[in-house]
Amino acid sequence: MEPQVTLNVTFKNEIQSFLVSDPENTTWADIEAMVKVSFDLNTIQIKYLDEENEEVSINSQGEYEEALKMAVKQGNQLQMQVHEGHHVVDEAPPPVVGAKRLAARAGKKPLAHYSSLVRVLGSDMKTPEDPAVQSFPLVPCDTDQPQDKPPDWFTSYLETFREQVVNETVEKLEQKLHEKLVLQNPSLGSCPSEVSMPTSEETLFLPENQFSWHIACNNCQRRIVGVRYQCSLCPSYNICEDCEAGPYGHDTNHVLLKLRRPVVGSSEPFCHSKYSTPRLPAALEQVRLQKQVDKNFLKAEKQRLRAEKKQRKAEVKELKKQLKLHRKIHLWNSIHGLQSPKSPLGRPESLLQSNTLMLPLQPCTSVMPMLSAAFVDENLPDGTHLQPGTKFIKHWRMKNTGNVKWSADTKLKFMWGNLTLASTEKKDVLVPCLKAGHVGVVSVEFIAPALEGTYTSHWRLSHKGQQFGPRVWCSIIVDPFPSEESPDNIEKGMISSSKTDDLTCQQEETFLLAKEERQLGEVTEQTEGTAACIPQKAKNVASERELYIPSVDLLTAQDLLSFELLDINIVQELERVPHNTPVDVTPCMSPLPHDSPLIEKPGLGQIEEENEGAGFKALPDSMVSVKRKAENIASVEEAEEDLSGTQFVCETVIRSLTLDAAPDHNPPCRQKSLQMTFALPEGPLGNEKEEIIHIAEEEAVMEEEEDEEDEEEEDELKDEVQSQSSASSEDYIIILPECFDTSRPLGDSMYSSALSQPGLERGAEGKPGVEAGQEPAEAGERLPGGENQPQEHSISDILTTSQTLETVPLIPEVVELPPSLPRSSPCVHHHGSPGVDLPVTIPEVSSVPDQIRGEPRGSSGLVNSRQKSYDHSRHHHGSSIAGGLVKGALSVAASAYKALFAGPPVTAQPIISEDQTAALMAHLFEMGFCDRQLNLRLLKKHNYNILQVVTELLQLNNNDWYSQRY
């Protein structure tokens with residue numbers, strides 16, 4: 001909206017100000033009427049002062065708009081001068097002569113007086129012509145009377161007629177105005193009598209010369225008589241003089257125009273006053289409504305144009321995309337030379353003509369040339385039995401599932417196989433020129449070899465050296481001359497005779513990729529009958545890649561693996577021939593033929609060898625009992641399993657935590673002899689020491705397992721395992737130790753199982769009655785009857801021993817194996833290893849190797865030279881593992897030590913030798929205490945009491961950790 005302009009109008013030293021807005025709301029006719037009414041003038045000439053203080057006349061709407069533009073530049077102020085014009089009264093004869101000349105010249109009837117009024121109203125309130133003068137041409141010419149003056153009777157008649165027409169017109173205008181006012185102000189409907197009161201000379205001009213406007217006051221709702229105040233910005237707002245003096249509900253910033261009476265014509269003040277009474281506000285209201293309608297129309301038109309513009313932009317963008325796409329297609333076709341006049345794919349012009357105006361991007365799928373095929377059916381199913389030397393033709397029904405017609409360059413290419421061809425030189429077979437979606441037959445002629453056996457030949461479609469589609473093959477069984485076809489073989493051969501038309505699984509069976517061909521350069525084919533290798537050069541298709549082959553035709557992992565095995569053992573690979581089953585039931589990997597003579601059924605030994613890394617090995621107890629016998633420690637041989645570092649740590653931690661839990665994963669085998677020289681005291685304490693010594697022996701044996709990777713010993717172990725296995729039973733049972741019971745907290749089971757078990761282990765020299773591999777539960781049952789070991793040293797008594805020296809003892813809980821489990825699963829292979837030896841992966845590996853049990857109190861000669869060498873060889877590995885573990889692992893070590901050395905105190909302190917000192921240092925190194933000087937100083941300080949040394953080291957580490965963190 002334009003800014004408001006103040007008009008300062010001056011007339012004979014009288015100045016009045018008018019506040020106007022844009023020229024659309026307040027027109028030049030409104031300004032002229034307001035000026036005339038304000039200064040009570042009839043004929044005026046308005047001039048304004050421009051920038052050079054020169055007077056410029058205003059006589060039209062355009063000049064008025066220019067004046068407003070000038071006022072905006074002058075601070076929204078416009079100085080205007082009003083000059084009163086002299087009204088010249090037209091004399092009757094000249095207009096009569098002029099009117100006669102007009103009538104004579106035009107030959108038309110002049111307008112009547114009321115029509116003239118209507119025309120004057122439509123031309124912005126211009127001064128109308130004299131109606132009395134125009135009425136004279138209606139008088140018929142009387143030849144007897146002079147033409148200068150009409151007769152009196154005619155003049156009086158016309159005056160009466162004129163008054164009647166004017167009254168009727170004014171009444172109609174008042175009625176229309178009243179209807180509009182009622183619509184705008186419903187309160188006026190209650191007083192229609194006041195508004196529609198019949199007008200007459202007495203009501204129009206009241207005494208005291210007050211004019212009745214026939215308009216209701218917007219404030220008091222009464223008819224305005226006399227002075228009327230109209231808002232200069234809101235033409236429909238009118239109030240009377242009394243309301244203007246008091247408060248009224250309107251914007252105080254709007255200037256009110258004071259109107260005494262409407263503008264009247266100079267010749268007929270009475271008629272024009274009656275006419276102008278209702279027309280002025282009605283005209284303003286109509287203009288306002290029309291402008292509002294125009295504004296709404298313009299707004300809707302702008303929105304429509306804006307939407308059309310957006311749509312055109314989107315269309316142009318889409319056309320640009322399609323044009324860019326067609327350019328790429330044209331460039332792609334021109335590069336790869338598919339400009340064949342017969343093929344519509346080589347004509348990008350036709351594509352542009354047909355698809356340029358298509359908004360959706362549809363030509364992507366139809367333009368890309370794609371080679372693809374699907375296997376439908378065949379004539380000779382896999383496993384067909386033939387006589388030697390039989391000449392036969394293998395047919396494959398193939399469907400062209402791509403969008404390119406097969407040409408002379410499309411051939412069926414030989415890949416590998418040992419089935420004799422009828423023509424050895426013919427490695428590529430022509431295929432029919434199939435159109436997209438058509439089905440055809442591809443045939444190859446073979447000759448059955450002379451020797452009996454299974455023969456195969458693998459083929460694949462190729463276009464200009466680029467392979468595509470599924471791999472097809474022919475697999476037959478050549479019988480000996482005395483045909484011995486059993487019903488089983490016939491049934492096996494006919495299992496996969498039904499075929500269906502599908503593509504997915506058969507394409508997953510594809511064996512060879514063009515990429516593989518480019519990398520290898522040639523494919524080795526080997527026939528079983530001639531035993532000759534015929535290298536075939538594959539075509540280099542890198543420079544001639546013209547057609548797109550979908551990814552579903554690429555080779556699977558099974559095919560790549562089979563291709564790598566092809567050069568290693570072609571005979572064995574040729575026996576693993578998949579059946580030509582229909583594509584919807586083809587297995588994901590090639591099945592083995594039921595009658596293959598070269599592939600043995602994988603036995604327990606192979607399965608055991610494959611599962612050896614995962615650690616899931618066990619044996620049924622029937623085989624274990626065969627090998628279980630009392631063997632002397634001094635006469636056993638070495639046969640150890642190779643373990644990785646991670647498995648060794650897992651096993652060591654589990655063994656240190658669970659001495660009574662589960663069997664070893666190795667079968668009972670010959671054991672390593674250990675030479676140890678020490679004196680064992682008699683009694684329960686001696687048995688406990690003896691068990692600890694056996695634990696040290698076990699760790700030495702474990703070191704031997706890790707260091708000696710002898711293939712002969714591994715084979716011997718495997719043979720031993722296989723000899724104990726059963727052909728009918730290949731189930732594996734894994735008994736997890738007590739520490740894996742997730743329903744119990746770690747404090748209940750983890751450390752309690754780390755205690756010694758003197759009732760379960762014996763030295764082989766003095767007590768050969770109890771086998772080394774016996775289960776803890778069984779040993780507990782046998783001890784009271786068959787052994788002299790006291791009952792109070794059973795596992796229950798050991799479990800009830802406090803593991804932390806001050807806490808409440810544990811409640812003994814000995815769980816026997818269920819009857820369904822083996823009575824004695826694969827037993828341990830060391831005397832001192834009753835714990836679990838399963839390499840089960842543990843989420844948090846404890847840093848407590850079971851070498852910590854090598855130095856109990858009261859033992860005189862505990863560690864031999866082999867233990868020393870083992871500790872030295874392992875301490876670097878143990879320190880590297882313990883260096884990455886957290887404080888919780890150290891607390892586990894301390895708790896295990898407390899549980900280990902919770903036995904009865906010994907008064908006599910043994911003399912510590914240099915080897916024993918080195919062993920203690922190695923223990924500390926494996927637990928992560930790598931400060932040699934500090935360890936040696938603490939050992940001397942605590943008189944080689946490793947429990948006190950570990951406790952003080954833990955306190956030092958905790959203090960250092962807190963000081964560094966906080």
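Our numbering is plain: 1 for the first residue shown, then up by one each step along the chain.
Each Cβ is built from the backbone N, Cα and C atoms, and glycine gets one as well.
Within 10 Å of the C-beta of C243 (Zn(2+) 1 binding site) there are 20 other C-beta atoms, taking all protein chains into account. Under the three-state DSSP scheme, C243 (Zn(2+) 1 binding site) falls in the helix class. Taken from Swiss-Prot, the feature Zn(2+) 1 binding site covers C217, C220, C240, C243, and the record attributes it to sequence analysis.
Taken from Swiss-Prot, the feature Zn(2+) 2 binding site covers C231, C234, H250, H254. Remark: C231 (Zn(2+) 2 binding site) has Y237, N238, H250, H254, V255, L256, L257 as non-local neighbours, by Cβ distance under 8 Å and separation of at least 6 in sequence.
Sequence annotations record features per position, and here Swiss-Prot assigns domain 'PB1' to 4-85.
The domain 'UBA' annotation in Swiss-Prot covers 913-957 and rests on sequence analysis.
Annotation of the mutagenesis experiment K12 to A in Swiss-Prot: No effect on interaction with SQSTM1. Secondary structure at K12 (mutagenesis position), as computed by DSSP, is coil. The number of other Cβ atoms within 10 Å of the Cβ belonging to K12 (mutagenesis position), over all protein chains shown, comes to 8.
Quoted from Swiss-Prot for the published mutagenesis D50 to R: Loss of interaction with SQSTM1. The Cβ of D50 (mutagenesis position) lies under 8 Å from the Cβ of V56, M70, each of which sits 6+ residues away along the same chain.
Quoted from Swiss-Prot, the note on mutagenesis experiment T586 to A is: Loss of phosphorylation by GSK3A.
Quoted from Swiss-Prot for the published mutagenesis Y732 to A: Loss of interaction ATG8 family proteins.
The Cβ of E926 (mutagenesis position) has 25 other Cβ atoms within 10 Å, all protein chains considered. Record note (Swiss-Prot), mutagenesis E926 to A: About 3-fold weaker interaction with ubiquitin than WT. The unchanged residue is displayed.
Looking at Swiss-Prot, you'll find the mutagenesis G928 to A noted as follows: About 2-fold weaker interaction with ubiquitin than WT. G928 (mutagenesis position) falls within neither a helix nor a strand when secondary structure is assigned with DSSP, and so counts as coil.
What Swiss-Prot notes for the published mutagenesis of F929 to A is this: Complete loss of interaction with ubiquitin. Residues within less than 8 Å, Cβ to Cβ, of F929 (mutagenesis position) and separated from it by at least 6 positions along the same chain comprise N935, V950, L953.
Packing around C240 (Zn(2+) 1 binding site) is summarised by its Cβ count: 23 other Cβ atoms lie within 10 angstroms of its Cβ, all protein chains included. Nearest in space to C220 (Zn(2+) 1 binding site), taking C-alpha to C-alpha distance over the recorded positions K12, C234, G928, is C234. For the binding-site residues H250, H254, counting C-beta atoms within 10 A of each C-beta gives the highest total at H250. For C217 (Zn(2+) 1 binding site), the same-chain residues that are 6 or more apart in sequence and have a Cβ closer than 8 Å to its Cβ are R223, I224, N238, I239, C240, C243. The CA atom of K12 (mutagenesis position) is located 29 Å away from the CA atom of C234 (Zn(2+) 2 binding site).
Apart from C231, C234, H250, H254, the Zn(2+) 2 site neighbourhood in this chain, defined by C-beta within 8 angstroms of the site C-beta centre, holds S232, L233, Y237, D251, L256.
In the three-state DSSP scheme, H254 (Zn(2+) 2 binding site) falls into the coil class.
G928 (mutagenesis position) sits 96 Å from C234 (Zn(2+) 2 binding site), taking the C-alpha atoms as the reference points. For C234 (Zn(2+) 2 binding site), the count of additional Cβ atoms within 10 Å of its Cβ stands at 16 [all protein chains shown]. Helix, strand and coil residue tallies for the domain 'UBA' (913-957), in that order: 35 helix, 0 strand, 10 coil [DSSP].
Those residues of the chain, other than C217, C220, C240, C243, with a C-beta within 8 angstroms of the mean position of the Zn(2+) 1 site C-beta atoms are N218, N219, Q221, R222, I224, I239, E241, D242, E244, Y248.
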